[in-house]
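Trainee: Pasting in a structure now, in structure tokens, and then I'll have a few things to ask.
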Amino acid sequence: MIVRMIRLCKGPKLLRSQFASASALYSTKSLFKPPMYQKAEINLIIPHRKHFLLRSIRLQSDIAQGKKSTKPTLKLSNANSKSSGFKDIKRLFVLSKPESKYIGLALLLILISSSVSMAVPSVIGKLLDLASESDGEDEEGSKSNKLYGFTKKQFFTALGAVFIIGAVANASRIIILKVTGERLVARLRTRTMKAALDQDATFLDTNRVGDLISRLSSDASIVAKSVTQNVSDGTRAIIQGFVGFGMMSFLSWKLTCVMMILAPPLGAMALIYGRKIRNLSRQLQTSVGGLTKVAEEQLNATRTIQAYGGEKNEVRRYAKEVRNVFHIGLKEAVTSGLFFGSTGLVGNTAMLSLLLVGTSMIQSGSMTVGELSSFMMYAVYTGSSLFGLSSFYSELMKGAGAAARVFELNDRKPLIRPTIGKDPVSLAQKPIVFKNVSFTYPTRPKHQIFKDLNITIKPGEHVCAVGPSGSGKSTIASLLLRYYDVNSGSIEFGDEDIRNFNLRKYRRLIGYVQQEPLLFNGTILDNILYCIPPEIAEQDDRIRRAIGKANCTKFLANFPDGLQTMVGARGAQLSGGQKQRIALARAFLLDPAVLILDEATSALDSQSEEIVAKNLQRRVERGFTTISIAHRLSTIKHSTRVIVLGKHGSVVETGSFRDLIAIPNSELNALLAEQQDEEGKGGVIDLDNSVAREV
């Protein structure tokens, strides 16, 4: 539901500025320039720091290359998908293009540090040979004081300087890649969040918040690591492998041939392992998403769980998800263990073979001790590079698996495009017409909500939609806000179909207050001014009037910090009535031409409800339209017209409250009588209101 609230105004834009400014993220003018955070252009508040809890993602549209799908699928591709990851790998490197010069600098530093490392075996071999030669010479004929044409002091001084250069290059490489990786993660997360906020309600309704959080956090980190740190390690392994192989060939081509006999088995094992680990990685990330989803649900519903004593059941449910993650992790551990154990055995066998052949060559005089020592060290470097390349490939496959999940969301085009269409100049003084509207929710296609529904709401009316649960009252609001498109028919403002409007700008002209307002973690003032245009937010008198219209003044006076009181996550530190009044204050401050109230006064006391009703009546006098969805008599009687919906979403009667209540057998009277009967049996049983909506 919070996604819908964001979309009513500048929410997606605000979120991107809060999450990370795109211009700063994509800029590479300075490597150490962190992603910037735009400040809200509102003088009265601290920049927003909202925690957006989104309904998660699993729906995949058939849309390809901008063509609209007629049958969107409801699930992302299977976690066990065996499709090639090379396309995803290519996209990984395309994604890192803005950081290419820093990655290139890091690779140059790798070349420097690797060159220093690869010089060590040659130096050690030379020292060993010189030491063995000096044993057979007298002091006068000794040449052991000369190393590569330098005296010992000069040589070791130069060697120390080279080692320092190598250390600085290695440290610089690590710093650059860490910073580059963080920038890449920030860019990827911002794009993914933008893609999530642009999705249609059908997509969001059928998917899990935990899965989305997993894509934003762990998946994005894995992807960034695979094209920064992992590429660095792979490059280092390649350099060591080529240099090591070259030096081995220079020292002894016979021993090199012995070493290379074992290379093909290592390559084959690495290829098989990489493919296996990619699929396991994707399964693991999907399972982690499911685990996060369960944890998010349980933490949000803690009070309900405790009220019904469901702690043990929920712990078992969470433990089941933990076991799923554990079993996949176990498979990954066993696969990795078998691979590295096998390659280790192959490597040790190779080293033993080299020692056997090498010692025989020393005995025959075709190789010195120093040369064999250097060869063995280069063999270790070359073997390590093979292991490094195997690890590089497996990590790259992990990145491909995570990238597939992230790109899957980024590539998904919403069925309802939020930025296409003409700008609606104004909705004031325009009738709202539901013309032959038929609708079923995409997630429940067999359950008909509306069939040939016809409603006309005149400008300046306060219309109240009533009816039994499931009659489609709240669906009217969802269709007006175009969370969903109708199956047939049209919804028009004046003579213009709302599908022709730029959706994002259209929603900014409508006020919307839900039964259970979802407040952001911040101050009360932050929430009242959420998405309010700066020119309105700067008017202190207008803010005070809006607070008074929603009857917030009294309870705000009881808070020591007043408007600067923190509301907590999802408004947890406020009562239901206080949250509704804050949401109403936001709506009154915006003062839209069309205001939709979905059970927006259900938690208010009678005094607050009367104050709100009087201010809604003033909207009618000014020619503004209000649409209320309600069950309570106190709300219904203040409307100028009542629309009674039947069980199958049809209009069974319409008229003023006084006219309908005066008809003894009217549907409105029947609904109220049923409510009174329920009160006589122990209280009003209102299914729409009795369920705690912990969404």
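Just so you know, glycine gets a Cβ as well, placed from its N, Cα and C.
Sequence unchanged from the original; the noted substitutions are absent.
For reference, Swiss-Prot lists these features for the protein:
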| type | residues | note |
| --- | --- | --- |
| DOMAIN | 103-398 | domain 'ABC transmembrane type-1' |
| DOMAIN | 432-673 | domain 'ABC transporter' |
| MUTAGEN | GLY467 to Val | Decreased release of long peptides from mitochondria |
| BINDING | GLY467, PRO468, SER469, GLY470, SER471, GLY472, LYS473, SER474 | ATP binding site |
| MUTAGEN | SER575 to Asn | Decreased release of long peptides from mitochondria |
| MUTAGEN | ASP598 to Ala | Decreased release of long peptides from mitochondria |
Trainee: Under a three-state reading of DSSP, tell me whether GLY467 (mutagenesis position) is helix, strand or coil.
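Mentor: Going by the DSSP assignment, GLY467 (mutagenesis position) belongs to neither helix nor strand, so it counts as coil.
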Trainee: How many Å lie between the Cα of GLY467 (mutagenesis position) and the Cα of SER575 (mutagenesis position)?
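Mentor: Cα to Cα, GLY467 (mutagenesis position) and SER575 (mutagenesis position) are separated by 27 Å.
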Trainee: According to DSSP, does ASP598 (mutagenesis position) fall in a helix, a strand, or coil?
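Mentor: Once the DSSP labels are grouped into three classes, ASP598 (mutagenesis position) ends up as strand.
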Trainee: Return only the integer: C-alpha distance in Å from LYS473 (ATP binding site) to ASP598 (mutagenesis position).
Mentor: 9
Trainee: Could you tally the C-beta atoms, other than its own, that fall within 10 angstroms of the C-beta of GLY467 (mutagenesis position)?
Mentor: 22
Trainee: Using all protein chains shown, find which of the recorded positions SER469, SER471, SER474, SER575 scores highest when you count other CB atoms within 10 A of its CB.
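Mentor: Comparing the recorded positions SER469, SER471, SER474, SER575, the most crowded Cβ belongs to SER471.
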Trainee: When you tally the Cβ atoms that lie within 10 Å of each candidate's Cβ, which of the binding-site residues (PRO468, GLY470, GLY472) has the highest tally?
Mentor: GLY472
Trainee: Long-range neighbours only, meaning 6 or more apart in sequence with Cβ under 8 Å: which ones does ASP598 (mutagenesis position) have?
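Mentor: Non-local contacts for ASP598 (mutagenesis position): SER474, ALA477, TYR512, VAL513, GLN514, GLN515, ILE629.
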Trainee: Whole-number answer please: how many Å between the C-alpha atoms of GLY470 (ATP binding site) and SER575 (mutagenesis position)?
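Mentor: Cα-Cα distance, GLY470 (ATP binding site) to SER575 (mutagenesis position): 27 Å.
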Trainee: Could you tell me which three-state DSSP class SER575 (mutagenesis position) falls into?
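Mentor: SS state of SER575 (mutagenesis position) = coil.
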Trainee: Would you mind reading off the Cα separation of GLY472 (ATP binding site) from SER575 (mutagenesis position), to the nearest angstrom?
Mentor: 28
Trainee: Provide, as an integer number of angstrom, the distance between the C-alpha atoms of SER469 (ATP binding site) and SER575 (mutagenesis position).
Mentor: 25
Trainee: Count the Cβ atoms, other than its own, that fall within 10 Å of the Cβ of LYS473 (ATP binding site), considering every protein chain shown.
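Mentor: That number is 24.
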